[in-house]
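According to Swiss-Prot, the features are:
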- His65: active site (ACT_SITE)
- Asn138: active site (ACT_SITE)
- Ala157 to Val: In strain: cv. W64A (VARIANT)
- Ser211 to Thr: In strain: cv. W64A (VARIANT)
- Ser329 to Ile: In strain: cv. W64A (VARIANT)
- Tyr348: heme binding site (BINDING)
Amino acid sequence: MDPYKHRPSSGSNSSFWTTNSGAPVWNNNSALTVGQRGPILLEDYHLIEKLAQFDRERIPERVVHARGASAKGFFEVTHDVSHLTCADFLRAPGVQTPVIVRFSTVVHERGSPETLRDPRGFAVKFYTREGNFDLVGNNMPVFFIRDGMKFPDMVHAFKPNPKTNLQENWRIVDFFSHHPESLHMFTFLFDDVGIPLNYRHMEGFGVNTYSLINRDGKPHLVKFHWKPTCGVKCLLDNEAVTVGGTCHSHATKDLYDSIAAGNYPEWKLYIQTIDLDHEDKFDFDPLDVTKTWPEDIIPLQPVGRMVLNKNVDNFFAENEQIAFCPAISVPAIHYSDDKLLQTRIFSYADTQRHRLGPNYLMLPVNAPKCAHHNNHHDGFMNFMHRDEEVNYFPSRFDPARHAEKVPIPPRVLTRCREKCIIQKENNFKQAGERYRSFDPARQDRFIQRWVDALTHPRVTHEHRTIWISYWSQCDAALGQKLPSRLNLKPSM
């Protein structure tokens with residue numbers, strides 16, 4: 001064994017206790033002292049090392065998606081999509097790719113109950129032959145905002161009050177009263193699907209718009225959808241209180257126990273695609289992350305299935321240290337000009353470097369399974385064994401060359417630089433359509449959740465008037481019922 005290439009793991013455990021450097025430890029129960037009752041000696045290196053390691057076990061918590069659980073499995077192509085993309089892992093039916101998935105809540109801290117009303121993260125890392133592909137989404141198909149400039153403020157509004165350290169509805173109501181594009185997302189969050197039964201019984205969505213490119217270089221805008229084969233199930237508010245009071249990690253436990261018992265969760269992957277020549281034919285902007293693409297106009301197309309059949313071996317290594325980023329893609333799956341996606345491309349990688357260090361992609365759970373080569377050297381916690389003499393490019397001493405170019409069609413950009421909003425905001429139509437799709441009992445529960453939010457003592461009459469105006473523009477009947485329950489007169 002080459003000791004310079006050896007990576008410590010549980011597979012190399014010795015039969016006796018050692019220090020981190022491998023020295024034998026003959027007593028792991030007592031500190032080194034002067035006699036039986038004397039002071040502890042600083043020279044007890046094993047004690048110092050043990051305490052220092054313990055003091056540094058925790059790493060910075062994720063700003064969002066702190067509470068989560070991961071599982072491993074595979075993705076298998078079931079339908080031919082080669083006419084849409086030449087991505088290698090989608091090349092033909094039957095092709096399988098290893099994956100790891102992390103499910104999560106979004107706003108709340110690492111130890112919070114998994115029964116809180118909150119979006120759920122649904123992030124998939126594909127270990128393909130052309131590098132990793134991170135499809136980083138949620139269990140809801142839309143988002144609160146369409147421009148990443150607002151993201152830090154939005155998260156601050158959802159997070160606890162910096163003075164009281166309490167999450168308070170008045171802050172959420174106040175912030176989003178300035179952002180009517182959030183209404184569609186709230187028809188999901190304040191709907192029954194706002195609290196999934198567990199991770200196995202929820203959908204997943206790529207949320208953002210991406211671009212697929214085929215061998216001829218023709219692009220299509222695309223959205224990704226995960227559908228659970230066991231169906232979608234949710235918890236009502238009173239059920240969530242009961243479940244959360246019994247086990248605050250119920251979703252993590254359910255996922256782990258199901259896989260351990262051989263009841264492997266499975267999702268079908270579907271896509272929706274739009275030809276770039278048709279993107280102006282709708283009453284919404286296909287790059288607007290606050291909108292869904294109507295399935296009666298843009299039907300779902302089956303692609304494959306994902307099965308999770310293995311639990312993680314170590315929660316910290318494969319759940320806390322796993323890092324996702326929408327920028328991590330593969331040839332023939334490209335970004336679109338979706339404003340939120342464009343900002344996520346930077347922000348996700350940046351937060352991982354803060355949380356895990358500049359070499360976070362070397363961690364086994366994040367590293368590609370395929371061969372890879374570059375001149376990204378050194379930095380904190382770089383544990384890659386390298387012995388080459390040439391660390392620049394190009395060189396006649398290094399045979400590495402440029403990869404084959406992916407056929408990404410050029411786009412001519414000629415407009416003026418400006419900070420602006422999109423033209424087709426259309427903030428109310430889809431929110432109203434979704435509300436009207438609810439049965440009466442479901443509508444009533446939706447209204448009651450808004451009544452609860454708008455009756456917070458810090459919510460002002462102006463706030464209530466604005467929200468009633470918004471919901472009235474979504475649905476006239478909703479605009480009448482909400483003020484009636486609030487004992488207010490509707491503004492329109």
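Cβ from N, Cα, C; glycine included.
Although substitutions are noted, the structure shown does not include any of them.
From a predicted model like this one, the values you see are computed outputs, not experimental measurements.
Following the DSSP three-state reduction, the secondary structure of Asn138 (active site) is strand. Looking only at the recorded positions His65, Asn138, Ala157, Ser211, Tyr348, the one with its C-alpha closest to Ser329 (variant position) is Ser211. Take the Cα of Asn138 (active site) and measure to each of the recorded positions His65, Ala157, Ser211, Tyr348: the nearest one is His65.
If you compare Cα positions, His65 (active site) sits closest to Tyr348 out of the recorded positions Ala157, Ser211, Tyr348.
Rounded to a whole value, the Cα-Cα separation of Ala157 (variant position) and Ser211 (variant position) is 32 Å. According to its DSSP assignment, Tyr348 (heme binding site) is helical. Counting every protein chain shown, the number of other Cβ atoms lying within 10 Å of the Cβ of Ala157 (variant position) is 21. Within 10 Å of the C-beta atom of the residue listed as 'heme binding site' sit 19 other C-beta atoms, taking all shown protein chains into account.
Proximity of Ser211 (variant position) to non-local residues of its own chain (separation of 6 or more, Cβ distance below 8 Å) is seen for Pro219, His220, Leu221, Val222, Ile333, His334, Tyr335, Ser336, given in sequence order.
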